[in-house]
Amino acid sequence: MCRGFEKEEERRSDNGGCQRLCTESHKAPVSCELCGENATVYCEADAAFLCRKCDRWVHSANFLARRHLRRVICTTCRKLTRRCLVGDNFNVVLPEIRMIARIEEHSSDHKIPFVFL
């Protein structure tokens, strides 16, 4: 997973200053599977990399397609970020899964956060 979202927020709050978002090398862009432009999202349900224009076209087709969760691709390292799109333009950031264990005398509680979509 990419740390791009947090770094992007820091960059935007820094008057739009230009800095590297990821420490990994810049890879070749992934192409949109419909038009060949640079892909910006990956739809797991369709198993397709799509540019923003094609993503809007494909996922506005019907109510089932609007439910698809699409992962945003980092512009620097080309990996999938935690930032997702649902529906037309609804942004969601997936939380990191962390396990917190609290051990008491005779029991332990395990808490794992999750997201309903």
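Counting begins at 1 with the first residue displayed.
Cβ atoms here come from the backbone N, Cα and C positions, even for glycine.
Residues as originally present; substitutions not included.
While the structure shown retains the original residue, Swiss-Prot records the mutagenesis experiment Cys32 to Ala with this note: In miP1a*; loss of interaction with CO, but no effect on interaction with TPL; when associated with A-35, A-43, A-51, A-54, A-59 and A-68. Within its own chain, Cys32 (mutagenesis position) has Asn38, Ala39, Phe49, Leu50, Cys51, Cys54 as residues 6 or more apart in sequence whose C-beta sits under 8 angstroms from its own.
Taken from Swiss-Prot, the feature Zn(2+) binding site covers Cys32, Cys35, Cys54, His59, and the record attributes it to sequence analysis.
Swiss-Prot documents Cys35 to Ala as a published mutagenesis change and attaches the note In miP1a*; loss of interaction with CO, but no effect on interaction with TPL; when associated with A-32, A-43, A-51, A-54, A-59 and A-68. Mapped onto three states, the DSSP output places Cys35 (mutagenesis position) in coil. For Cys35 (mutagenesis position), the count of additional Cβ atoms within 10 Å of its Cβ stands at 13 [all protein chains shown].
Quoted from Swiss-Prot for the published mutagenesis Cys43 to Ala: In miP1a*; loss of interaction with CO, but no effect on interaction with TPL; when associated with A-32, A-35, A-51, A-54, A-59 and A-68. Remark: Cys43 (mutagenesis position) has Leu50, Asp55, Val58, His59, His68, Leu69, Arg70 as non-local neighbours, by Cβ distance under 8 Å and separation of at least 6 in sequence.
The secondary structure of Cys51 (mutagenesis position), as reduced to three states from DSSP, is coil rather than helix or strand. Here Swiss-Prot describes Cys51 to Ala as a published mutagenesis experiment; the accompanying note says: In miP1a*; loss of interaction with CO, but no effect on interaction with TPL; when associated with A-32, A-35, A-43, A-54, A-59 and A-68.
Quoted from Swiss-Prot, the note on the mutagenesis of Cys54 to Ala is: In miP1a*; loss of interaction with CO, but no effect on interaction with TPL; when associated with A-32, A-35, A-43, A-51, A-59 and A-68.
The number of other Cβ atoms within 10 Å of the Cβ belonging to His59 (mutagenesis position), over all protein chains shown, comes to 23. In Swiss-Prot, a published mutagenesis experiment is listed as His59 to Ala, annotated In miP1a*; loss of interaction with CO, but no effect on interaction with TPL; when associated with A-32, A-35, A-43, A-51, A-54 and A-68.
Experimental mutagenesis at this site is recorded by Swiss-Prot as His68 to Ala, annotated: In miP1a*; loss of interaction with CO, but no effect on interaction with TPL; when associated with A-32, A-35, A-43, A-51, A-54 and A-59. Its Cβ placed at the centre, His68 (mutagenesis position) has 19 other Cβ atoms within 10 Å.
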